[in-house]
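Asks: Dropping the structure in here first, questions after.
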Amino acid sequence: METSSISTVEDKPPQHQVFINFRGADLRRRFVSHLVTALKLNNINVFIDDYEDRGQPLDVLLKRIEESKIVLAIFSGNYTESVWCVRELEKIKDCTDEGTLVAIPIFYKLEPSTVRDLKGKFGDRFRSMAKGDERKKKWKEAFNLIPNIMGIIIDKKSVESEKVNEIVKAVKTALTGIPPEGSHNAVVGALGNSNAGTSSGDKKHETFGNEQRLKDLEEKLDRDKYKGTRIIGVVGMPGIGKTTLLKELYKTWQGKFSRHALIDQIRVKSKHLELDRLPQMLLGELSKLNHPHVDNLKDPYSQLHERKVLVVLDDVSKREQIDALREILDWIKEGKEGSRVVIATSDMSLTNGLVDDTYMVQNLNHRDSLQLFHYHAFIDDQANPQKKDFMKLSEGFVHYARGHPLALKVLGGELNKKSMDHWNSKMKKLAQSPSPNIVSVFQVSYDELTTAQKDAFLDIACFRSQDKDYVESLLASSDLGSAEAMSAVKSLTDKFLINTCDGRVEMHDLLYKFSREVDLKASNQDGSRQRRLWLHQHIIKGGIINVLQNKMKAANVRGIFLDLSEVEDETSLDRDHFINMGNLRYLKFYNSHCPQECKTNNKINIPDKLKLPLKEVRCLHWLKFPLETLPNDFNPINLVDLKLPYSEMEQLWEGDKDTPCLRWVDLNHSSKLCSLSGLSKAEKLQRLNLEGCTTLKAFPHDMKKMKMLAFLNLKGCTSLESLPEMNLISLKTLTLSGCSTFKEFPLISDNIETLYLDGTAISQLPMNMEKLQRLVVLNMKDCKMLEEIPGRVGELKALQELILSDCLNLKIFPEIDISFLNILLLDGTAIEVMPQLPSVQYLCLSRNAKISCLPVGISQLSQLKWLDLKYCTSLTSVPEFPPNLQCLDAHGCSSLKTVSKPLARIMPTEQNHSTFIFTNCENLEQAAKEEITSYAQRKCQLLSYARKRYNGGLVSESLFSTCFPGCEVPSWFCHETVGSELEVKLLPHWHDKKLAGIALCAVVSCLDPQDQVSRLSVTCTFKVKDEDKSWVAYTCPVGSWTRHGGGKDKIELDHVFIGYTSCPHTIKCHEEGNSDECNPTEASLKFTVTGGTSENGKYKVLKCGLSLVYAKDKDKNSALETKYDMLIGKSFQETSEGVDGRVKKTKGKYVMPVEKNFQETTEGVDGRVNKKKKTRMDNGRPKKKQRSGRDDNQTRMQVELQEGNINSVIMHTVKNF
C-alpha cells in the first residue's frame, strides 16, 4: 500500500536560520504570511509550523528550535490558548539560557508588560490553559524572561509592512553577529573556552557585537562609494559603546590616511581646559606639532591642505565644543576630497546641520550580551566548569541590562569570582536599586540637563509607554507651556534619555530605574526637592497612608502612584491627608493586575469629608472612588486627565468649575452617575468615556461647546434616551451600543468615521444621513425596531463596513451602489433577496428563513471572498460561485438540494486557501455531492499547478478543504481503506520534482447523535519510513467545522471531509537530498477527530483515503498534467471520473501478481498513454471488480484527447486497463 509523503529529518535535518513561534489562528494568513515572504525574499531560511491544528509533532518542532539560530516569538491576543505555543516558548527559553539561540520577541497588539506579567485576558487564558499542569512554573518563567529581551512592538497604529521590514532588518543584523556553525567564535565554543577565536598569546577583546557595528559604520564612511569629504555622527545613549566603536574604527582606518587624529573624552577635557585648547589639540595631532597655535595656522593649513585626513572626536557634549572646532572642520571640508570626520555624542541635536549622515549605536543582541557579561563575570577563569551552573542567573542579569554594554561590563565585573549566593543576593538588590556604577554613568547626562528638563525626565518616567500627545499635555500644564513641553520631549529624545516609538514615549529600563533612584535620593536628603512616590511601602506605613514626616516634605510631593493590588491590609486615609500637598501634580490609585480595573476590593478607607485642595493636580486616577462627588475644595483648573472608573459618584462636583486644560475624562461603570453638568466648561475635552453609566439619562446642552471632542463612548448607558442637537465638529467615534432606550439618533457631527448604534431602539436613520461622507463603519446590529435602510445610504462613499445583524424586521435591502463597501452583515434579518454589491468581500446572510435561492449574478462578484449562509433553512439551491471565493459556509441549510455545475469557477493561477462547508445539509442530492467532489478534484489539480508555478511549493500550507454529508471516499482517491488507519508503500521517486501536494479524505460518523459540539476538526498524522528505517511523523488538517459566535450544534449524519495541502517542507528536504536515488518508502496514516484541543471519542472515522497530486511538467505544453501514485501490491482499482465530471465511476478489482509491471499513466500533449494502476482496499482485502465495455470508451478517449481533457483520457485508460 502507499501514501502521501514526508521526508526524514533524522538523516538530513534542514538548516533553518529562523524559527517562528506564533499562534496560528491569530496571524497565519495575515501578518505571518507576509513576514515569511519577506524573510525568504531576503534569502533567510525560515521554519514555521504550517497548520492551524498543529502540523508537526511537538518533538519535531522542539528539534527545529534547537537547529535554528534565531527565534521570532510573536505574542498575540490568543497566544496563551495554545499549550503548543507555550511549550515551544519553554524550549526557546532553555536554548537562550544555554546561549545557543537568539530570541527576538514581537508584541502583536499587546504591551510587553501584559505578556511578562500575564495580565488581562492574556493571563486569564494562560491560567485556564495551565490549570493543574505541573509545568506551569516553568512556563511562567519563560513568560517572565523572554519578553524582557528588547523586542518589536506592533500596535493598532503601526503600519505592518514597515514592521515586517523592521523585523527582517533585525534578523539580518542578528544573523551577521552569529558565527557559522563549527567556527571557533560560535557561542558554545566561546562560553566553554575563553581563548576561542583568538590568536595564541592574545587576550580576547572585551567587547562583543562590535564587528557588525563597525561594518555598518564603515559603510557610511566608504571611500569608494563617497568620493568627497564626509562627516558622520555616531550617536546613542550613554554607555552604549560609542567610545569602544570609535577606538576600533580608528585602529582599523588610521593606516589609510597620511594624517589622523583621535581626540577622546572631550566632555571631561572641556571641564578642565579652555575651549580654545580643543582646536590646538586637534591641530597638534594632525600636524604632529607639540604646541601649535590657532592664531598662526598658515603653516599647518598649507602643510595639510592637500592631504586626506581622518579625525575622530569622542564624547562631544555641548554646542560650544563644536563651535570651537568649527574652523578646523570647515577647513577639512574645503581641503582635499576623501577626508573623514567622525563625531560621537549622546546628544543628537549637536549633529544637526553638521554631519552628512548619522549612525545610531543600538543595544547588543542577546547572544552578544551574554558573551560580554560572561567575559567580565569570568574574566580570570573563562574555562570555569561551573559556568553552566550560573547560566540561569546570568540570564537574569543580561535581561536586566537590556543589551546595554556598560551595564553588562559593570555587573559582570561586580560578580567576578563571587559565589552563587552572592549572585542571588545581587539580583535581589538590583530589584530595589541599580548599581552605583551604572547610576554614575547616567548621572553625568542628567546633571547637564536644565531644571525643567530634569523635572520632565522624572515625570516622563511615571508615564512611560503612554502616547506622546498625552505626555506632552501633562508636561504643558505643569511649569512648561505647550511649546516648552514639546521642546523638553525633543531634547530628552535627542539626548537618548527617552525615545519615541509608534507615537509613544518609551524609556530604557536602566534609565527608568535610574529615575526612581534620583527621586529616592532626593527624599533621603533634606526633603526640599520635589519627588514622586512609587513604592507602596513608601506610601503606606502601619495601616495608614503616612507619606508625611513634616509639612515641608508634604509640600514637595509631586506624584503619588499607589498600586492597589499591592495593598494587603485595610488602610485608612485621614481627611486632612492632602491638605499640605500644594504641589501634588499626579495622583493615581490603580490596579496593575486588572487592566479593566473592575475586580479590585477597595481597601482604602476614605472619610466622607475628605479635603482635596489639589489646585496643581494634572492627572487624577482613582479606582473605585467611594464618594458621591469630588470635594468642594477640589480645583480642576490645571486638570488634564480625570479617570474615576467604577466609582460611586453621582456628579463630578457641585456647580460649574473652570476646566481649561481638561482633555481626557473616563468615568466608565460609574453606575450612579446622573449628571455631567460639571463638564460644561471643558471646551478642550478630546475623549469622554461613560461606558456602563446606567443611570445617566441626558446630556447637558452646554456640551455643544466641546468642539475638540473626538471620541465619545456611551456604551451600556441603558437610561439614555436621546442626545441634544449639537455639532461636535471633531467627533470621529461615537458609541451608543446597548443603549436600549435610545430611540432617535440626531446627526451631531458630519465628521463621524465610526458609528455604533447596535442594540438601540432606533427605528430609522436620520434624514440627512448622506452628510456623513467620512463614515467608514456603521454598526446597527440588534436594532429590532429598524424596518428599512434608506437609499441615501448609497451616498456614503467612504462606507466600508455595514452591520445589520439580527435586525429582525428588516425585510428589504435597497438597490444601492456603495463602491467601497467591503463587509455587509445581514445575518438574522428577514431580507428575501440577496443584494449584489460589486465591491463586497464579506457577505453574511446566515439564519435567514426567507431566502430560497441566490441570484445567478453572484458569480460576477469578483471581490467576494467570504459568503456565510449558515442556517438558511429555506435555501434549496445555489448558483455558480465567483472564482475568488475563499470561504463558503452553508452549514445547517437543511433544504439545500442542488448546487451549480460547476460549483465555482477556478482560476488557473489562484493560490488562496478556500473552504467550502456543507455540514448538516441533510437533503443534499447525490448529484450535488458528486459535483462537490469533482470540484475538489479540479481544485487540487489546479492548485498544485499554481503553487509550483508561482512559489515552487516552498511554503507548506493547507490550501483547500470541504465537507458534506456522505459515506463514501470519492473514487478519484488512489488509496482507500475502511477505518482510520491506512498503510501504503510508495514507489521509488514518488517525491520527485513534480510532487505538489497531498489530498486526504475521511468519512466521519457521530456515535451519539444527541452530542453537541462547538468545533469539529479532522486531522491526519502520517509516518514515513525511509531506507535507513527511521520514521518521521507529520500532521496536517483534513477539514474542520466551527460554530462561530458561541453555542453548540449536532452533527447527526455521516460526513465526508476532503483536504488538500501543499507539499510538506520535510518532503521538500527529502526531495532535494535524494532526488536521484531510488528509494521505496513505507508510510502509514492515522486520521483522528478532535473537538477543540482534545480527541473526541464520540466521533469515529469510518473510511479514509489518500492521493498524491503532481503538477504538470514545465517543459510540456499541456495546461495541466496530473499523475497518480501507484501501489506495489496485488490489488487494483481504477479511477474513471474525469476532471469535467462527465464520466461516471465504476469500481471493481483485479487480483494480479506482484511481479507484473504496474505502470502509472501520465498523458502529455503528445498523446502517449502509459499504463497506471490504482488500488482500493477494504480491511486489507481487494474488492471485486466489474469490467465495462471498451469500444465506446475508446471513441470517447479520442474526442477527449482532441478537446484537451487530458485527465479524462487518463481515467478512461485506467478503466479499460
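Glycine too: its Cβ is placed from the backbone N, Cα and C atoms.
Just lifted these from Swiss-Prot, have a look:
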DOMAIN    14-175  domain 'TIR'
BINDING   ARG23, GLY24, ALA25, ASP26, LEU27, ARG28  NAD(+) binding site
MUTAGEN   ARG28 to Glu  Loss of cell death
MUTAGEN   ARG30 to Ala  Increased homodimerization and stronger cell death induction
MUTAGEN   HIS34 to Ala  Loss of TIR domain homodimerization. Loss of TIR domain heterodimerization with RRS1. Loss of cell death induction
MUTAGEN   ASP49 to Ala  Loss of cell death
MUTAGEN   TRP84 to Ala  Increased cell death
ACT_SITE  GLU88  active site
MUTAGEN   ASP94 to Asn  No effect on cell death
MUTAGEN   CYS95 to Ala  No effect on cell death
MUTAGEN   GLU111 to Lys  Increased cell death
MUTAGEN   GLU134 to Ala or Lys  Increased cell death
DOMAIN    211-472  domain 'NB-ARC'
MUTAGEN   LYS242 to Ala  Loss of pathogen effectors recognition
Asks: In this structure, which of the recorded positions ARG23, LYS242 has the fewest other Cβ atoms within 10 Å of its Cβ?
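Replies: Least crowded of the recorded positions ARG23, LYS242, by Cβ count within 10 Å, is ARG23.
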Asks: If you average per-residue pLDDT over the domain 'NB-ARC' (211-472), what number do you get?
Replies: 85
Asks: What does DSSP assign ASP49 (mutagenesis position), in three states?
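Replies: Coil, per DSSP.
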Asks: If you count other C-beta atoms within 10 angstroms, which of the recorded positions ASP26, GLU88 is the most crowded?
Replies: GLU88
Asks: Using the structure shown, find which entry in ALA25, LEU27, CYS95 (the recorded positions) has the sparsest Cβ neighbourhood within 10 Å.
Replies: ALA25
Asks: Suppose we draw a 10 Å sphere around the Cβ of TRP84 (mutagenesis position). How many other Cβ atoms does it contain, all chains included?
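Replies: Summing over all protein chains shown, TRP84 (mutagenesis position) has 18 other Cβ atoms within 10 Å.
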Asks: Please name the residue among the mutagenesis positions ARG28, ARG30, HIS34 whose C-beta has the most neighbouring C-beta atoms within 10 angstroms.
Replies: ARG28
Asks: GLU134 (mutagenesis position): which of the recorded positions ARG23, GLY24, ALA25, GLU88 is the nearest Cα neighbour?
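Replies: Ranked by Cα distance from GLU134 (mutagenesis position), first place goes to GLU88.
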Asks: Run through HIS34, ASP49, TRP84, ASP94 for me and report the mutagenesis positions whose CA is within 10 Å of the CA of GLY24 (NAD(+) binding site), in sequence order.
Replies: ASP49
Asks: Distance check, please: Cα of ASP94 (mutagenesis position) against Cα of ALA25 (NAD(+) binding site), rounded to an integer number of angstrom.
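Replies: If we compare the Cα positions of ASP94 (mutagenesis position) and ALA25 (NAD(+) binding site), the gap is 25 Å.
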Asks: Could you measure between ARG28 (mutagenesis position) and HIS34 (mutagenesis position) for me? Cα positions, answer in whole angstrom.
Replies: 9
Asks: Could you state the whole-number distance in Å separating the C-alpha atoms of HIS34 (mutagenesis position) and LEU27 (NAD(+) binding site)?
Replies: 10
Asks: Other than its own, how many Cβ atoms are within 10 Å of the Cβ belonging to GLY24 (NAD(+) binding site)?
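Replies: The Cβ of GLY24 (NAD(+) binding site) has 21 Cβ neighbours within 10 Å.
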Asks: Around ASP94 (mutagenesis position), how many other C-beta atoms are within 10 angstroms of its C-beta?
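Replies: By my count, 17.
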Asks: In terms of Cα spacing, which of the mutagenesis positions ARG30, TRP84, CYS95 are within 10 angstroms of ARG23 (NAD(+) binding site)?
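Replies: Checking Cα-Cα distances against ARG23 (NAD(+) binding site), the mutagenesis positions within 10 Å turn out to be TRP84.
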